[in-house]
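Report on the structure given below.
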Amino acid sequence: MSVRLLTVRLIKHGRYILRSYCKRDIHANILDQNQLKTRSKRGFPLPSTAANVLRTTPQQAAKSVVNVVPRTINSPSGSPFNGSGSSPTSSSGIFRVGQHARKLFIDNILSRVTTTYSEDLRQRATRKLFFGDSAPFFALIGVSLASGSGVLSKEDELEGVCWEIREAASRLQNAWNHDEISDTLDSKFTIDDLEIGPPIAKGCAAVVYAADFKKDVASDGASLHTDAQPQATPAFAPNSWSTHEMMSPLQNMSRFVHNFGGSVDNVFHYSQPSAASDFVGAQSREQDQRHHEQQQHQNQEQEQHQNQEPSSSAFNVTSPANSNINSSVDSYPLALKMMFNYDIQSNALSILRAMYKETVPARQRGMNEAADEWERLLQNQTVHLPRHPNIVCMFGFFCDEVRNFPDGHLLYPVAQPQRINPQGYGRNMSLYLLMKRYDHSLRGLLDSQDLSTRNRILLLAQMLEAVNHLSRHGVAHRDLKSDNVLIELQDDAAPVLVLSDFGCCLADKVHGLRLPYVSHDVDKGGNAALMAPEIFNTMPGPFAVLNYGKADLWACGALAYEIFGNRNPFYSSSGGMARERGEMTLSLRNSDYRQDQLPPMSDACPPLLQQLVYNILNPNPSKRVSPDIAANVVQLFLWAPSNWLKAGGMPNSPEILQWLLSLTTKIMCEGRPQMGAGLMPVASCGNRRAYVEYLLICSFLARARLRRIRGALNWIQNVVA
């Protein structure tokens, strides 16, 4: 026990003792008088002594108390006794001492188990802070702010500028992603408003037809139909943002220079060649040399066969075919996907309830006013995926009856209803998805064209950006494969990659990307060959969880082999024509493979990206990078200064922010979407080739954070060290 506490207790207890001995018996007299007054009012007879007490005034009662001497009776032993036979003074004194002893005992216990003193001090400090004596406190805050080490640090100010960059890039990205078709679709839209063209593709669960709006429907809305593909509206439309709003980060350039040094001229320092350009330049020089040798050999052969016509006629045969394909794309710019319905009753609400995952990327989600409560609850629990340039452009969806479309009896006779095909097993209604039409799938593009190294890197960067967009919004695709990745081609521009077919996705607001796996009835996803090891090996149990946080990223690592010209290590080629050709290969099993068993990638893939793919395909998810870091690594490889990707080239935060500002300046000044021929968004400089690059840079800036960029740079430094 401390001396201070002991002193406080002695003073407190001594004060109680002094009060007890000096206290007059006033409360007892007042209580007696009140009782006597009550009896007199009720008419009860009072004793003479009581009547005398009532008739006397308080002053007379006080005098009588002083003058009255208590009468005593001498006992045989000589000690005075009163009528009751006990001494009132001694009994009352003992009673008072007992009372105070008990009170001291209780106070001592309460002082040990309560925090009276701490509460008093806390309340006193609060009163001083808010009602008085707060000047020293705020004086310290003023001194800290004046000295520069205040509440906001330099890192916070840098993040503030980075936030402005994200806002400007998001506005520009929204202008690119805007379309007028999804805004005009409503609940009254039906299959009769479309003109159905030839079939494009067919899968096990759906068929895709080329489509376009009918002429009469187009006349009702002037912007609903054009002769070309529906694309983004210009950024400087009447309802779009102005240049002042889009270029808000550039207005803070002076504040950035004042606080962190440097000059505006340093922005152009970051236009130096990146690591990707160096690698691609070396590759292109080697290819040019080989091409020159092949050209000389072909010239020699042409000199020998220059008078022969078969080669020229063969060339003329392929040209009209390509023109017919292009004309069909121009005349049918939309794609209509019809889902096969075998077991769902022909009711719009039932169909939407069973196939709601297909509608996750839809841009227009019209809610019927007569919808049931369960339908509203279902849509509230489902994640709505925001627009992104690397996610399929799905304008909307609707339910309607199944029609007798072209070649339906040949492509899907079993899925047709019996009113169309008597041997069919399909229902009369199904779900229709209206999308933008694309040129190829990733598998078709890789099989038909010989892509350059830079285009392959751009494809990988776009796929990682799409997967990162899904992960940021709590969606897992769970069925990534080369057939579900669509490609848009336009002239000589780099291909645009989008993810499609969300029928097996996980989009749950309740559980997010961590799905409880209590039984085998829970669906793990669609593609078992490209299923992440942590998903494939998880067994059901009361506490088992399927973590899809890095599952789609793992599938991207497997598809990276295909993008750079290698065989997918998790696909096998056995039987059939592969056996006859001697191309039988064994694949890795995603359940028990080791990282050192991964086959080497081709030389077309840069060494840094090879290490990234090997890291993505690590069987242990805790050792993989996150989707955000993986996308940042490829973006840094494409656009960052090459010395940042060398050993010891780690930049500081102001240098990173200057580089981000230079990228923002580039896309704001050069990459603003303008309306080109056919309503195609092109760069303001007219270079369609750079359109994909501007899309990638804008997607990167729309989510740029210094902490995440430094994390990607740290990973790069660990690899190149």
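Cβ atoms are placed via backbone N, Cα and C, with glycine included.
Unsubstituted: the structure retains its original residues.
Summarising the annotation, Swiss-Prot assigns domain 'Protein kinase' to 304-638. Looking at Swiss-Prot, you'll find the mutagenesis Lys337 to Arg noted as follows: Loss of kinase activity resulting in impaired mitochondrial integrity and function; when associated with A-479 and A-501. While the structure shown retains the original residue, Swiss-Prot records the mutagenesis experiment Ser346 to Asp with this note: Phosphomimetic mutant; no effect on activity and promotes translocation of park to mitochondria. Under its mutagenesis annotations, Swiss-Prot gives Ser346 to Ala the following note: Abolishes activity and autophosphorylation. Fails to recruit park to mitochondria. Here Swiss-Prot flags Glu358, Asp501 as Mg(2+) 1 binding site, drawing on similarity to another entry. Among the sequence features in Swiss-Prot, the mutagenesis site Asp479 to Ala is noted as follows: Loss of kinase activity and impaired recruitment of park to mitochondria. Loss of kinase activity resulting in impaired mitochondrial integrity and function; when associated with R-337 and A-501. Taken from Swiss-Prot, the feature active site, proton acceptor covers Asp479, and the record attributes it to sequence analysis. If you look up Swiss-Prot, you'll see Asn484, Asp501 marked as Mg(2+) 2 binding site, on the strength of similarity to another entry. One entry in Swiss-Prot concerns the mutagenesis experiment Asp501 to Ala. Its note says: Loss of kinase activity. Loss of kinase activity resulting in impaired mitochondrial integrity and function; when associated with R-337 and A-479. Recorded in Swiss-Prot as a mutagenesis result, Ser519 to Ala carries the remark: No effect on activity and autophosphorylation.
Where Swiss-Prot records a feature, it is marked here on the structure.
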| residue | record | contacts (Cβ under 8 Å, 6+ apart) |
| --- | --- | --- |
| Lys337 | mutagenesis position | Ala206, Val207, Val208, Tyr209, Tyr432, Leu433, Met435 |
| Ser346 | mutagenesis position | Glu401, Arg427, Asn428, Met429 |
| Glu358 | Mg(2+) 1 binding site | Met339, Phe397, Leu431, Leu433, Phe502, Gly503 |
| Asp479 | mutagenesis position | Asp501, Gly503, Cys504, Cys505, Gly525, Gly526, Asn527 |
| Asn484 | Mg(2+) 2 binding site | Ser441, His477, Leu499, Ser500, Asp501 |
| Ser519 | mutagenesis position | Pro540 |
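In this structure, Asn484 (Mg(2+) 2 binding site) is part of a helix by DSSP. Summed and averaged per residue, pLDDT over the domain 'Protein kinase' (304-638) gives 85. The secondary structure of Lys337 (mutagenesis position), as reduced to three states from DSSP, is extended strand.
For the recorded site, Ser346 (mutagenesis position), the DSSP three-state label reads coil.
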